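Taken from Swiss-Prot as is:
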- Thr195, Ser221, Ser222, Thr309, Leu310, Ser311, Asp312: ADP 2 binding site (BINDING)
- Thr195, Lys200, Ser221, Ser222, Thr309, Leu310, Ser311, Asp312: ATP binding site (BINDING)
- Thr195, Lys200, Ser221, Ser222, Thr309, Leu310, Ser311, Asp312: AMP binding site (BINDING)
- 118-181: domain 'CBS 2' (DOMAIN)
- Val63 to Gln: Reduces glucose inhibition of SNF1 and leads to resistance to 2-deoxyglucose (MUTAGEN)
- Cys136 to Tyr: Reduces glucose inhibition of SNF1 and leads to resistance to 2-deoxyglucose (MUTAGEN)
- Gly145 to Glu: Reduces glucose inhibition of SNF1 and leads to resistance to 2-deoxyglucose (MUTAGEN)
- Leu242 to Glu: Decreases SNF1-activation efficiency; when associated with A-291 and E-293 (MUTAGEN)
- Asn251 to Ile: Leads to resistance to 2-deoxyglucose (MUTAGEN)
- Arg291 to Ala: Decreases SNF1-activation efficiency; when associated with E-242 and E-293 (MUTAGEN)
- His293 to Glu: Decreases SNF1-activation efficiency; when associated with E-242 and A-291 (MUTAGEN)
Amino acid sequence: MKPTQDSQEKVSIEQQLAVESIRKFLNSKTSYDVLPVSYRLIVLDTSLLVKKSLNVLLQNSIVSAPLWDSKTSRFAGLLTTTDFINVIQYYFSNPDKFELVDKLQLDGLKDIERALGVDQLDTASIHPSRPLFEACLKMLESRSGRIPLIDQDEETHREIVVSVLTQYRILKFVALNCRETHFLKIPIGDLNIITQDNMKSCQMTTPVIDVIQMLTQGRVSSVPIIDENGYLINVYEAYDVLGLIKGGIYNDLSLSVGEALMRRSDDFEGVYTCTKNDKLSTIMDNIRKARVHRFFVVDDVGRLVGVLTLSDILKYILLGSN
């Protein structure tokens, strides 16, 4: 039975009120409120070798780490998978300099990124006592899925790295604490928040170096893998690249995506899908229950039609539809 105009209007009003309520909630909380009672934080010194920092990330199953400059006693940026991908691209384009890779330190990344003409290490940060809404805005502005929380010692005035806040943790915090998410009943296809145009995809036979270029050029964290008929079958993530580097594959990136996935770790979290008819209430419930980083949007038979990222969801909650 088709919904009446009155019922559609009621759903629309309820959704708008729910979004406004969630915004007020985000303004009333600070980043401290989101942090667990106890947690572990790994901070890397900028003098550390890049290959050693890679092992630290992989051994601890993390995708980023704050950097600390011990010479200046200051926060020096956030190391992410993007930085390692930049290293791969640099040595792939400059094979004559490949012998230097084992000597590369983290503070040398800026030279590589400058040579490539790509963004430098992300140095955006926020004080943990600022409103959560403000932290969300800063993440959207820097086009990053995470932001370091930097405090200051009251006596010495030295910076203190408190933690790294992620979009996933914020949205899960909202899903756990805001019952208003149950009123987000408008289908996501009607909200204009799905990325559909110019979305890159690959196939199992696509060379990994081509996918790496898609990741950097599109500034995305994953590329969906489809078959010859457009059906979604898997995803290649930026994190998967780290496993290749650990295996020493810096300059032999002609191997296919299918071959690369054979090296994927067993703790892969899987591919999450939805349709245009799904509602944000359902999406938020999934975020509450599982560690989700994106939803690939498929049609009724499983063909890929778009992607809904955590950034898309956060942007809608903060700023409304596009």
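Just so you know, glycine gets a Cβ as well, placed from its N, Cα and C.
Overlay of Swiss-Prot annotations on the structure.
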{"residue": "Val63", "record": "mutagenesis position", "Cβ within 10 Å": "20"}
{"residue": "Thr195", "record": "ADP 2 binding site", "Cβ within 10 Å": "16"}
{"residue": "Lys200", "record": "ATP binding site", "Cβ within 10 Å": "16"}
{"residue": "Ser221", "record": "ADP 2 binding site", "Cβ within 10 Å": "20"}
{"residue": "Ser222", "record": "ADP 2 binding site", "Cβ within 10 Å": "22"}
{"residue": "Leu242", "record": "mutagenesis position", "Cβ within 10 Å": "20"}
{"residue": "Arg291", "record": "mutagenesis position", "Cβ within 10 Å": "11"}
{"residue": "His293", "record": "mutagenesis position", "Cβ within 10 Å": "19"}
{"residue": "Thr309", "record": "ADP 2 binding site", "Cβ within 10 Å": "19"}
{"residue": "Leu310", "record": "ADP 2 binding site", "Cβ within 10 Å": "22"}
Which listed residue (Cys136, Gly145, Ser311, Asp312) has most other Cβ within 10 Å, given these are recorded positions: Cys136
10 Å Cα neighbourhood of Ser221 (ADP 2 binding site): matching recorded positions from Val63, Cys136, Lys200, Leu242, Arg291, His293: His293
Whole-number Å value for how far Leu310 (ADP 2 binding site) lies from Lys200 (ATP binding site) (Cα to Cα): 18
Proximal residue to His293 (mutagenesis position) among binding-site residues Ser222, Thr309, Asp312 (C-alpha distance): Thr309
Euclidean distance between Cα atoms of Gly145 (mutagenesis position) and Ser222 (ADP 2 binding site), Å: 13
Nearest recorded site to Leu310 (ADP 2 binding site) by CA-CA distance, among mutagenesis positions Cys136, Gly145, Arg291: Gly145
Cα-nearest neighbour of Cys136 (mutagenesis position) within the listed recorded positions, Val63, Arg291, Thr309, Asp312: Asp312
Confidence summary (mean pLDDT) of the domain 'CBS 2' (118-181): 92
Rounded to the nearest Å - Cα separation of Thr309 (ADP 2 binding site) and Leu242 (mutagenesis position): 21
